[in-house]
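Pulled from Swiss-Prot:
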- D52 to A: Failure to rescue cytoskeletal defects when introduced into TYROBP-deficient cells (MUTAGEN)
- D52: Ca(2+) binding site (BINDING)
- 81-109: domain 'ITAM' (DOMAIN)
- Y92 to F: Abolishes phosphorylation and ability to regulate cytoskeletal organization; when associated with F-103 (MUTAGEN)
- Y103 to F: Abolishes phosphorylation and ability to regulate cytoskeletal organization; when associated with F-92 (MUTAGEN)
Amino acid sequence: MGALEPSWCLLFLPVLLTVGGLSPVQAQSDTFPRCDCSSVSPGVLAGIVLGDLVLTLLIALAVYSLGRLVSRGQGTAEGTRKQHIAETESPYQELQGQRPEVYSDLNTQRQYYR
């Protein structure tokens, strides 16, 4: 543990200010002028948090219900379409027996590569 990390230095800052004759509150008030802003009461803060949770749950519920509706609609149409394709077409080509004329020219060209 050779050198102190920056987070440890921040922990020692109030101690250094107190030893130097300044309390952390005095140092802050001298550096930054007092703000005349309105403070947020705990009730308002709790209302914001609860409202956020309710809206998040409503959005999740809406996405879930829409996802179920879309997958149901596509699932039935897709299933009948797949059955229709399976009845009309085969994805595999039938074997057509041996055709020696396809490979007959390979034997004639082989002598050039020797």
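Quick reminder: no glycine exception, Cβ is built from N, Cα and C everywhere.
None of the noted substitutions appears here; every position holds its original residue.
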Worksheet entry | Site of maximum Cβ density within 10 Å, from mutagenesis positions Y92, Y103 | Y103
Worksheet item: Looking only at DSSP and grouping its letters into three states, which state does Y92 (mutagenesis position) belong to?
Response: coil
Worksheet item: If you skip the near sequence neighbours and keep only those at least six away, which residues in the chain come within under 8 angstroms of D52 (mutagenesis position), Cβ to Cβ?
Response: none
Discussion item. What does the structure give for the C-alpha distance between Y92 (mutagenesis position) and Y103 (mutagenesis position)? Integer Å is fine.
Written reply: 23
Fill in: Overall pLDDT of the domain 'ITAM' (81-109), taken as the mean
68
